[in-house]
Amino acid sequence: MELGSCLEGGREAAEEEGEPEVKKRRLLCVEFASVASCDAAVAQCFLAENDWEMERALNSYFEPPVEESALERRPETISEPKTYVDLTNEETTDSTTSKISPSEDTQQENGSMFSLITWNIDGLDLNNLSERARGVCSYLALYSPDVIFLQEVIPPYYSYLKKRSSNYEIITGHEEGYFTAIMLKKSRVKLKSQEIIPFPSTKMMRNLLCVHVNVSGNELCLMTSHLESTRGHAAERMNQLKMVLKKMQEAPESATVIFAGDTNLRDREVTRCGGLPNNIVDVWEFLGKPKHCQYTWDTQMNSNLGITAACKLRFDRIFFRAAAEEGHIIPRSLDLLGLEKLDCGRFPSDHWGLLCNLDIIL
């Protein structure tokens, strides 16, 4: 979760920060909740009451005032929402979203096309969470991709998915705080193995989630991550990118390797890392840098964060390494998801999702 060109003055300052204050506070909430083993809403209350100073807030939580009146003011842990999202049959709330054409349905059925969605679903934003979760899940049900890569999943969101998406197998990078997830359509994608690679110096609970699968006789290695956030953590983010690329290089030559996730990358950071290896491509660049799906974090178009500065960045990216015997799987198209506001007046996430279709050469 989570500027580029921004407007002058305050807008330029917003880009230098790389992420608004509200986002930093959500990360503090996650850290607090992890330490205190409490709900994120409880963490937010204690941090806000203590001027967002972690140590003061934790002391307040673990050593509350003994007066009865003070105890009564302590917020109760908020239980998991009782309404669950049905991934399998819910109508999309985006009336303008074009549906999959019959030819694409046929291509999926006969195995000549492979589809994926990657989306930072902004689970740390608790406002309108149930409505936004329904919005995200309606897109997943509409497009029914073979693989779904999600970032910023939180336990209640995971429960939505786990309880109502029986047609998908879900692998997560963690089970507490916030984490990534990979969802595999059981009818097409056969899981062979999975692994989690820790980022040893992360300050934000980040890691690399990998699964090895088989699709229509093709061996694939699928990866997702949520790289370190904010401008101030660029060095750590670049180290994490290097780990991702190294892992992609180490995958068996017989496998097609796909990484999809929220990289938080600025183009200059990729350049500073030496660029991508010769055998790994950025799918957006491979497809000719289409303008319609360039920016996945766009505060001019997306009002969820309430930022006045017009900031556009391509945080969410897909990296692709073909198998040694090239030509079996080829990226074909890329589109944005989640561009319409929901009935609650907000978008499903502060990020747009990415829908990628790939051709399988039979």
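A Cβ is built for glycine as well, from the same backbone N, Cα and C atoms used for every other residue.
A quick note: this is a predicted structure, and the numbers were derived from the prediction, not measured.
Where Swiss-Prot documents THR88 to Ala as a mutagenesis experiment, the accompanying text is: Abolishes function, but retains ability to interact with SMAD3; when associated with A-92.
Record note (Swiss-Prot) on the mutagenesis of THR92 to Ala: Abolishes function, but retains ability to interact with SMAD3; when associated with A-88.
In Swiss-Prot, the entry for mutagenesis ASN120 to Ala states: Strongly reduced phosphodiesterase activity. The structure shown retains the original residue. The number of other Cβ atoms within 10 Å of the Cβ belonging to ASN120 (mutagenesis position), over all protein chains shown, comes to 28.
Per Swiss-Prot, Mg(2+) binding site is recorded for ASP122, GLU152. Annotation note: GLU152 (mutagenesis position) sits in a strand segment as assigned by DSSP.
The mutagenesis experiment GLU152 to Ala is recorded by Swiss-Prot, whose note states: Loss of phosphodiesterase activity.
Among the mutagenesis experiments that Swiss-Prot reports, ASP262 to Ala is described with the note: Loss of phosphodiesterase activity.
Sequence annotations record features per position, and here Swiss-Prot assigns active site, proton donor/acceptor to ASP262.
Experimental mutagenesis is annotated in Swiss-Prot for LEU305 to Ala, Phe or Trp, with the remark: Decreased phosphodiesterase activity. Using a 10 Å Cβ-Cβ cutoff, LEU305 (mutagenesis position) registers 18 neighbours.
Under mutagenesis, Swiss-Prot gives ASP350 to Asn with this note: Strongly decreased phosphodiesterase activity. ASP350 (mutagenesis position): 29 other CB atoms within 10 A of its CB, across all protein chains.
For HIS351 to Ala, Swiss-Prot lists a mutagenesis experiment annotated as follows: Loss of phosphodiesterase activity. Delayed poliovirus replication in host cells.
Of all the mutagenesis positions given, namely LEU305, ASP350, HIS351, none has its Cα within 10 Å of the Cα of GLU152 (mutagenesis position). Nearest neighbour of ASP262 (mutagenesis position) by Cα distance, taken over the recorded positions ASN120, ASP122, LEU305, ASP350: ASN120. All protein chains shown were included, and the count of other CB atoms within 10 Å of the CB of ASP122 (Mg(2+) binding site) stands at 28. Comparing Cα positions, LEU305 (mutagenesis position) lies closest to ASP350 out of the recorded positions ASN120, ASP122, ASP350, HIS351. Cβ neighbour density within 10 Å is lowest for GLU152 among the mutagenesis positions GLU152, ASP262.
Counting only the Cα atoms, the space from ASN120 (mutagenesis position) to HIS351 (mutagenesis position) is about 6 angstrom. Of all Cβ atoms in the protein chains displayed, 27 besides its own lie within 10 Å of the Cβ of HIS351 (mutagenesis position).
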